[in-house]
Amino acid sequence: MSFIFKFIATFVRKMLELLQFGGKTLTHTLSIYVKTNTGKTLTVNLEPQWDIKNVKELVAPQLGLQPDDLKIIFAGKELSDATTIEQCDLGQQSVLHAIRLRPPVQRQKIQSATLEEEEPSLSDEASKPLNETLLDLQLESEERLNITDEERVRAKAHFFVHCSQCDKLCNGKLRVRCALCKGGAFTVHRDPECWDDVLKSRRIPGHCESLEVACVDNAAGDPPFAEFFFKCAEHVSGGEKDFAAPLNLIKNNIKNVPCLACTDVSDTVLVFPCASQHVTCIDCFRHYCRSRLGERQFMPHPDFGYTLPCPAGCEHSFIEEIHHFKLLTREEYDRYQRFATEEYVLQAGGVLCPQPGCGMGLLVEPDCRKVTCQNGCGYVFCRNCLQGYHIGECLPEGTGASATNSCEYTVDPNRAAEARWDEASNVTIKVSTKPCPKCRTPTERDGGCMHMVCTRAGCGFEWCWVCQTEWTRDCMGAHWFG
């Protein structure tokens, strides 16, 4: 009955909008697809303030069912009736899964095939959408155990992706499906707690109801595993096959760590995969990539491809997900791909055509000195000296100026020691950090007034926390204590 009243109220409001704005309706209605495990797909318009009970009351009659016979699954969770649409992080043309509840006897058989400790239950936490319960994957286990309710709000998971459609760094949404049938009517037995849970296979089991016969992982009837993937949150969904590359090194700077290059404290940063977890802002990361690209200082890695390490020179710090380099411009990324291809040819014992404007990669026999650029410019050259092919010994190389590796991107060791994610404070940062306007040394403020004194030996600059300039009488009068 409550749904009928809400429906009438919504209809009246829409009519008033139509009369007031001459046909230009102002509405936040979401057009959503509802899929069943019997092959049906419905298109419904949902108001953000509606709850899941309203959705069931709208969908059930179209399926010839009662609302109590349905359950709604989204992003790995069975949603409770009290969950509202606006809590679910839905976008236009998102997909909800409406599954008919199985008879009690049938449900009992399915549940008995799963491990008792992994059996999902619809507790308050389990019935909330994944975006409401998932904590930031950068948090350590100890931080998760000791987190308070106030800290939990700030530590909700936030993801970044490179979207090929938007062609930029975008906010991302985590989604989940069955690893076997790729269906979205899948509920996880637990939330992911680290990036390995999300990026690696066979980490988190769950229950799949995408098909009329539930999926099982093996002949013993073990539950299937979840497959996580990401979508762009900044454009209309392209359906369940929509995908965006996750940039797992880019994070919200919840620890307020300064950039190791410019020392600014940015909201969004990249954390290198080294033991110290050095931090850089996105602009400085682009500058780092651009300068290394200009000098062809990217390195071939047997597992990760053409990549870069931490600029502080840390061991075991190569970037694994090369989609991070798509933060460069399109032209720069095309250049990166060309250099990567050329590097592969050279590593395989090949040569590059030296003719200006060509650069074709050529794989030739080890003892072959005369090389012809086939399928390219047709230039014939000497493999040893890369000059036009000749009879006899190669001419000695000229004494021209040799190339230098004077990189524009440099890292101060003192800054690198301060720009470490692993030594920053935990989830709530009650102590904020800003760089001294004179020497750029990060300075902490833990309450008190806005009059700051740089703690770096030899500096001692007095400055205003608000203005980030030299402390003056104006600062004293306007915001000494905030």
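All positions are counted from 1 along the displayed chain.
A Cβ is built for glycine as well, from the same backbone N, Cα and C atoms used for every other residue.
Feature annotations, reproduced from Swiss-Prot:
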BINDING   Cys163, Cys166, Cys232, His235  Zn(2+) 1 binding site
BINDING   Cys178, Cys181, Cys208  Zn(2+) 2 binding site
BINDING   Cys353, Cys358, Cys373, Cys377  Zn(2+) 5 binding site
BINDING   Cys382, Cys385, His390, Cys394  Zn(2+) 6 binding site
MUTAGEN   Lys71 to Pro  Abolishes self-ubiquitination resulting in decreased E3 ligase activity
MUTAGEN   Thr187 to Ala  Reduced mitochondrial localization in the presence of Pink1. Reduced rescue of mitochondrial defects when expressed in null mutants
MUTAGEN   Arg296 to Trp  Loss of self-ubiquitination
MUTAGEN   Cys310 to Gly  Loss of self-ubiquitination
MUTAGEN   Thr433 to Asn  Fails to rescue mitochondrial abnormalities and increases apoptosis in null mutants
MUTAGEN   Cys449 to Ser  Loss of monoubiquitination and polyubiquitination of porin
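The Zn(2+) 1 site is set by Cys163, Cys166, Cys232, His235; from the centre of their CB atoms, other residues of the chain with a CB within 8 Å are Val161, Ser164, Gln165, Lys168, Cys170, Ala233, Glu234, Ala244. Long-range neighbours of Cys232 (Zn(2+) 1 binding site) (same chain, six or more residues apart, CB within less than 8 Å of its CB): Val161, Cys163, Gln165, Cys166, Cys170, Asn171, Gly172, Lys173, Asp242, Ala244.
For the pair Cys181 (Zn(2+) 2 binding site) and Thr187 (mutagenesis position), the Cα-Cα distance reads 14 Å. The CA atom of Lys71 (mutagenesis position) is located 17 Å away from the CA atom of Cys178 (Zn(2+) 2 binding site). Comparing CA positions across the recorded positions Cys178, Arg296, Cys310, His390, Cys394, the one lying closest to Cys377 (Zn(2+) 5 binding site) turns out to be His390. The Zn(2+) 5 site is set by Cys353, Cys358, Cys373, Cys377; from the centre of their CB atoms, other residues of the chain with a CB within 8 Å are Pro354, Gln355, Gly359, Met360, Gly376, Gly378, Tyr379. For the recorded positions Thr187, Cys373, Cys449, a Cα-Cα cutoff of 10 angstroms around Cys178 (Zn(2+) 2 binding site) retains Thr187. Ranking the binding-site residues His235, Cys373, Cys382 by Cα distance from Cys310 (mutagenesis position) puts His235 first.
The binding-site residues shown are Cys208, Cys358, His390, Cys394; of these, the one with its CA atom nearest the CA of Arg296 (mutagenesis position) is Cys358. For the pair Cys353 (Zn(2+) 5 binding site) and Cys382 (Zn(2+) 6 binding site), the Cα-Cα distance reads 10 Å.
Look at the Cβ of each of the recorded positions Lys71, His235, Arg296, His390 and count the other Cβ atoms within 10 Å; the largest number goes with Lys71. Most other Cβ atoms within 10 A: among the recorded positions Cys373, Cys449, that distinction falls to Cys373. Mapped onto three states, the DSSP output places Cys166 (Zn(2+) 1 binding site) in coil. Taken residue by residue with DSSP, Cys208 (Zn(2+) 2 binding site) is part of a strand. Rounded to a whole value, the Cα-Cα separation of Thr187 (mutagenesis position) and Cys394 (Zn(2+) 6 binding site) is 69 Å.
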